[in-house]
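According to Swiss-Prot, the protein carries these features:
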BINDING   HIS51, HIS160, CYS168  Zn(2+) binding site
DOMAIN    46-170  domain 'N-acetylmuramoyl-L-alanine amidase'
MUTAGEN   CYS168 to Ala  Abolishes enzyme activity but retains PGN-binding
VARIANT   ALA6 to Thr  In strain: KY038
Amino acid sequence: MVSKVALLLAVLVCSQYMAQGVYVVSKAEWGGRGAKWTVGLGNYLSYAIIHHTAGSYCETRAQCNAVLQSVQNYHMDSLGWPDIGYNFLIGGDGNVYEGRGWNNMGAHAAEWNPYSIGISFLGNYNWDTLEPNMISAAQQLLNDAVNRGQLSSGYILYGHRQVSATECPGTHIWNEIRGWSHWSG
């Protein structure tokens, strides 16, 4: 009986973090800290903003967990933010990782935060290689965001450099996203 209950709970927890087509590794699964506080984020948002963390790249789940914890510690302890800044992050392993998630406003693009979700790739894409599994994960996540009503069907995709004075999301990501259907120059 206990094993059936444990299995049921595991299925429920996993389904909570399953987007329409892409599995999202929960903050608890990657060892993230709880937010100090949150601010709600609406539905049918107009923008998705793509970033890179400009730090360490990761290729395995264990490496990505460590990098995520480091990014979160920097955001919370050094910058004084209540949580990691992005809604979702994508590792070199092709996994999508929960940051602030679907319903909490991020801290990734100043005045754009209330109107957007922030998706960041772990690494520095001025020199790190953007792999096909990472591109696929990001595109699936964006499609899921539309299907679940988080992004409007006519959302606009920006690279961080379009809304702030920065090199983010790095040259390799920048060159990639300019070919995506929702990107706007």
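Every residue gets a Cβ built from N, Cα and C, even glycine.
Don't look for the substitutions in this one, it keeps the originals.
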Between the Cα atoms of HIS51 (Zn(2+) binding site) and CYS168 (mutagenesis position), what distance do you get, rounded to the nearest Å? 6
Across all chains shown, how many C-beta atoms besides its own are within 10 angstroms of the C-beta of HIS51 (Zn(2+) binding site)? 25
How does the model score the domain 'N-acetylmuramoyl-L-alanine amidase' (46-170) in terms of mean pLDDT? 97
Could you state the whole-number distance in Å separating the C-alpha atoms of CYS168 (mutagenesis position) and HIS160 (Zn(2+) binding site)? 5
Going by DSSP assignments with H, G and I as helix and E and B as strand, what are the residue counts for the domain 'N-acetylmuramoyl-L-alanine amidase' (46-170)? 43 helix, 29 strand, 53 coil
